[in-house]
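Undergrad: Here's the feature list from Swiss-Prot:
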type	residues	note
MUTAGEN	Glu103 to Ala	Slightly reduced ability to repress PME3 in acidic conditions, at pH 5
MUTAGEN	Glu110 to Ala	Strongly reduced ability to repress PME3 in acidic conditions, at pH 5
Amino acid sequence: MARNFELSLILFVLYLSTAAIVMARNLEEESSGDTEFIKASCETTSYPDRCFQSLSSYASEIKKQPRKLAETALAVSIARAKSAKTYVSEMTDYKGITKRQHEAVADCLEEMGDTVDRLSNSLKELKHLEEGDSGEDFWFCLSNVRTWTSAALTDETACMDGFGGKAMAGELKSLIRTHIVSVAEETSNALALINDFASKH
């Protein structure tokens, strides 16, 4: 009797172990597939390495969904834009800043504020789209998303326009440019993924 119980217990433990291994393997394969989806999608962007680096950690949430991928790309762009905006605002107190540089920083700060607003509007609009819908409302909303995201990219470019010319060259410009370029690349990638999502409808 005791031997039968021990045998049953051993078999039960083996069953649980096998089930756990199979489940872990399935999850690993699913995760790998999700990651490959992101990698393949990022190849359609202008900055695929940055795209994959920024989005691969969200693979389990994205799960091969083009819309979710575009939403996540926008969310990443917003976070990067907010960070850049904060950084630019701190540069108004940069040591030795000239009047012209101060004006350029102020203009850039305004442009980054617009960038955050436009990207936030894009994300909200994208989330309002109905799954499976491809009617006029869908394309109208998607047009808004594209327009706002493109405008955000223009704002980011305009931010650096104020630092044009040799007189504006130097460390301040270089420091700000590093942050703005990062945002612009994320935004460009987000726009490409939005277009990729649109092409599937």
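The count begins at 1 with the first shown residue.
Placement of Cβ uses the backbone N, Cα and C atoms for every residue, glycine included.
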Undergrad: Output the one of Glu103, Glu110 that, of all these mutagenesis positions, has the highest number of other Cβ atoms within 10 Å of its Cβ.
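TA: That would be Glu110, with the most Cβ atoms nearby.
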Undergrad: Would you mind pulling the DSSP three-state label for Glu110 (mutagenesis position)?
TA: helix
Undergrad: Measuring Cα to Cα, how far is Glu103 (mutagenesis position) from Glu110 (mutagenesis position) in Å?
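TA: The Cα atom of Glu103 (mutagenesis position) is 11 Å away from the Cα atom of Glu110 (mutagenesis position).
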